[in-house]
Amino acid sequence: MSFLSRQQPPPPRRAGAACTLRQKLIFSPCSDCEEEEEEEEEEGSGHSTGEDSAFQEPDSPLPPARSPTEPGPERRRSPGPAPGSPGELEEDLLLPGACPGADEAGGGAEGDSWEEEGFGSSSPVKSPAAPYFLGSSFSPVRCGGPGDASPRGCGARRAGEGRRSPRPDHPGTPPHKTFRKLRLFDTPHTPKSLLSKARGIDSSSVKLRGSSLFMDTEKSGKREFDVRQTPQVNINPFTPDSLLLHSSGQCRRRKRTYWNDSCGEDMEASDYELEDETRPAKRITITESNMKSRYTTEFHELEKIGSGEFGSVFKCVKRLDGCIYAIKRSKKPLAGSVDEQNALREVYAHAVLGQHSHVVRYFSAWAEDDHMLIQNEYCNGGSLADAISENYRIMSYFKEAELKDLLLQVGRGLRYIHSMSLVHMDIKPSNIFISRTSIPNAASEEGDEDDWASNKVMFKIGDLGHVTRISSPQVEEGDSRFLANEVLQENYTHLPKADIFALALTVVCAAGAEPLPRNGDQWHEIRQGRLPRIPQVLSQEFTELLKVMIHPDPERRPSAMALVKHSVLLSASRKSAEQLRIELNAEKFKNSLLQKELKKAQMAKAAAEERALFTDRMATRSTTQSNRTSRLIGKKMNRSVSLTIY
């Protein structure tokens, strides 16, 4: 007798009852089974893999099930038809502590297993013992008679009856779907049986691994809907993260284990679930970004300040902060067009470049009715092309000092763009904007109201629709008037030097040259290193610098870093306003020190004169006193004596 038998004697059994449970999985070509199999296939063939859960009774007084490798009661299988043919598959497990004579009542000392509706294989995890069911009137399988509802009775009766499809016992028994909703299944995971593997092979539809075994159609449909509704994210091609993503290829597939608080399950997420969560979503197009009109809700349009090939630019004031912005709106719908990529490229470049004093600042972008809108910094001076047109109308030109300042500031903007491994590829007067600001001088802070402020002109680079990477260029050719010859020949080895070439021609246009040709002999002469005719006299050093910038060999052209450090641009004749202000403050400080020293010297001189005068006075006074107190010794003195008698 085992230890369990000595401590706890087996409970009394009914007449003819056995201590073991025998359950059969009956597969018959009846209509009920076919209907149930069709329902299970509709739920998804991946739900019956058995990888995610296994049967286990909570708070069961029985010991846990032994693994197949551990020593234990031997397993016996009753003869039956082959798994491939319609018939019944019977698997018996010998319960520990089985009493003798069980073979007579139940057909042998065989173990128990749960019949799983719609699974095709029984779970090897241990089910409750026979005494647990002997006192109950419910069973997970239907019995033949209303009086005998125990698992033993069902097993004995089924041995002699024909094949029947498994069905719930009676209304009190929880149905299979409700049982699944209880989520009473835990590790260890149930391995696939031969029959379930065969069914998985025959399945026509393949689901993602890791799908929950007990996910019904409503939940799975809801989950797929949620996945489809997940906000998508664009990948910025100009960020370092995008390079790492493309270089690494697909994300590594790994498994993770997490705890499900709702049912106490230690579940293992599969590879494809993680891929669905971490895989970068496809690019958001203009059509998918439609929303309520943000332009009319958040901004008040003041006027139209410009237009071009891409669209129109409007001067707007934001209702929330009251600041003025430039809103760029595409003329025609961009969804699915070639201009859509240019619009997205401009947004990507603005987001990566961030804020720089010589690059137009970017704030936000969105889509409305298939149109792209970009919120940028408002430059009150307009574009350089507008200024050149105005100068041409009044026959006035930028002076050499102003041209040097223009070249220096735009060169600093290009240096910043090139330092981010990007190239602009469309430098021209219409893409350079002017911002005029009033900056208080230090003299105003000291109380000098004659020169209280100075106008500072800032040149900023805008329109980043042609920006591309230096390492992996996707060149979209810009204006042919400012296009370098090597770019036209599809030689992209020196793309930053193409921006230098275009900048030189931009300065030439600002100097008063005639409009540049789009093609022809004059176009080729410029690509050979000949400057267009300039209607004003420039210094030889500045002219030579412009010639070097349009040299036919791109390697001979200076880089943006070398350009901003050139001696011609940093000569003493042209100093910035900040440098002049610093020198002025230094001279004022020196002047104040000299004034203080002068006052000290004057005070010292006055004190010395006062001390000298005081010394003279003291000397004169001492001489006078000495003369009055002196006596003549050895001489006769006449004294008068008066006597008054009363």
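Backbone N, Cα and C atoms are what each Cβ position is placed from, and that goes for glycine too.
None of the listed substitutions appears in this model.
From a predicted model like this one, the values you see are computed outputs, not experimental measurements.
As annotated by Swiss-Prot, ATP binding site applies to I305, G306, S307, G308, E309, F310, G311, S312, V313, K328. K328 (mutagenesis position) carries a strand DSSP state (E or B). The number of other CB atoms found within 10 A of the CB of K328 (mutagenesis position), across every protein chain shown, is 23.
N342 (Mg(2+) 2 binding site) counts 21 other C-beta atoms within 10 Å of its own C-beta, drawing on all protein chains shown. Per Swiss-Prot, the feature Mg(2+) 2 binding site maps to N342, G465.
Under the heading Mg(2+) 1 binding site, Swiss-Prot lists N431, D463. Around D463 (Mg(2+) 1 binding site), a 10 Å sphere centred on its CB holds 25 further CB atoms from the protein chains shown. In the three-state DSSP assignment, the secondary structure recorded for D463 (Mg(2+) 1 binding site) is coil.
If you look up Swiss-Prot, you'll see 299-569 marked as domain 'Protein kinase', on the strength of sequence analysis.
One mutagenesis experiment named in Swiss-Prot is S53 to A, and its note says Abolishes phosphorylation by PLK1 and CDK1 and binding of the SCF(BTRC) complex, leading to stabilization of the protein; when associated with A-123.
Recorded in Swiss-Prot as a mutagenesis result, S123 to A carries the remark: Abolishes phosphorylation by PLK1 and CDK1 and binding of the SCF(BTRC) complex, leading to stabilization of the protein; when associated with A-53.
Looking at Swiss-Prot, the entry for mutagenesis of K328 to R says: Abolishes activity.
A mutagenesis experiment is reported in Swiss-Prot for this position, S642 to A, and the note states: Abolishes phosphorylation by BRSK1 and BRSK2.
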What three-state secondary structure does DSSP assign to N431 (Mg(2+) 1 binding site)? helix
List which of the binding-site residues S307, E309, N342, G465 have their Cα within 10 Å of the Cα of K328 (mutagenesis position), in sequence order. S307
Surrounding CB atoms that lie within 10 Å of the CB of N431 (Mg(2+) 1 binding site), all protein chains: 25
Please give the ATP site's span as the largest CA-CA distance among I305, G306, S307, G308, E309, F310, G311, S312, V313, K328, to the nearest whole angstrom. 14
Would you identify which of the binding-site residues S307, E309 has the most other C-beta atoms lying within 10 angstroms of its C-beta? S307
Taking the Cα atoms as reference points, how far is N342 (Mg(2+) 2 binding site) from N431 (Mg(2+) 1 binding site) in Å? 15
Considering the binding-site residues I305, V313, which residue's Cβ sits among the greatest number of other Cβ atoms within 10 Å? V313
